[in-house]
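K.L.:
Take a look at the following structure, please.
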Amino acid sequence: MGLLAYLKTQFVVHLLIGFVFVVSGLIINFTQLCTLALWPISKHLYRRINCRLAYSLWSQLVMLLEWWSCTECTLFTDQATVDHFGKEHVVVILNHNFEIDFLCGWTMCERFGVLGSSKVLAKRELLCVPLIGWTWYFLEIVFCKRKWEEDRDTVIEGLRRLADYPEYMWFLLYCEGTRFTETKHRISMEVAASKGLPPLKYHLLPRTKGFTTAVQCLRGTVAAIYDVTLNFRGNKNPSLLGILYGKKYEADMCVRRFPLEDIPADETSAAQWLHKLYQEKDALQEMYKQKGVFPGEQFKPARRPWTLLNFLCWATILLSPLFSFVLGVFASGSPLLILTFLGFVGAASFGVRRLIGVTEIEKGSSYGNQELKKKE
């Protein structure tokens, strides 16, 4: 094992990475709070500044994927589709099977220059997650409780606000509503059978309200739908902890572009279109399982240096005073001061672990299990 590979497995190194992410995130969030004063003066300027502030935070996670773990992402698509990347507003539909599916989406956003302006329809609980939820709030992310009767007006208003967004945005939709688990899949297929819909093997039944509403509200702004089907070579099931330990994964993404004018305008037909899309996604996953590749040309967009440079800048700014402080604590010889510092380190470690836990499937939401609970 080389020195770098050894360092990637060390808890202290992970703690330092977490320290840089958390402290820089708090600085970024405070700066975002200050930019609220710009909103009544220039909404466009507020948005452009916050896109760059968000980039400075999100790119640290992308750096872990691209430069720390050296995970490779391969696109299976065509040149005409690639030529549109980063040059239009789009809605992205991504399967929700993996703990780092969002990170693979973000690395593609970064490579095509839309990471800071990327959007998502997110569950409202994430608004309370430090750094992540707070940054999303300033980015005008649309949050929902996943109860359509309560969400309808909030979602519509949030989507319509994005109609004049000044930067090209990729708006991510997880139409399945929650991460795939065997229990959720069984319940979902019971619902599909009751509605006379074909069963899906690798996906949950898509929930159509968010999709049809997004299409209706963003029509005229969004140019296309990108359907992205993600899987990993070697039947791997990657995790954010694995990335932190430097494990390398190989992600494959099949990307199909559908011009928005090809999507039916009425809600019922659009919902039927989405169900058909998920049947096609299921067939793509079956092909991947059998052949190990998706159809289409292979593209490997080059990683850019900005994510690494951004992290190194933050690390230089934040770790130098930290090391001086730690040396001062231990040089003082005060047991109380040393114990207090160690307690802070333990609390910080716990906090970082909780942030990572947000991505873990076994600690994910119970959304999708509700019908099972009713039966019990």
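A Cβ is built for glycine as well, from the same backbone N, Cα and C atoms used for every other residue.
Although substitutions are noted, the structure shown does not include any of them.
Not measured: the values here are computed from a predicted model.
I grabbed these lines from Swiss-Prot:
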MUTAGEN   HIS96 to Ala  Loss of LPA acyltransferase and LPI acyltransferase activities
MUTAGEN   ASP101 to Ala  Loss of LPA acyltransferase and LPI acyltransferase activities
MUTAGEN   GLU176 to Ala  Loss of LPA acyltransferase and LPI acyltransferase activities
K.L.:
Return only the integer: C-alpha distance in Å from GLU176 (mutagenesis position) to HIS96 (mutagenesis position).
P.N.:
7
K.L.:
GLU176 (mutagenesis position) has how many other Cβ neighbours within 10 Å of its own Cβ?
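P.N.:
A 10 Å sphere around the Cβ of GLU176 (mutagenesis position) contains 23 other Cβ atoms.
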K.L.:
Any idea what DSSP makes of ASP101 (mutagenesis position), helix, strand or coil?
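P.N.:
Assignment for ASP101 (mutagenesis position) reads helix.
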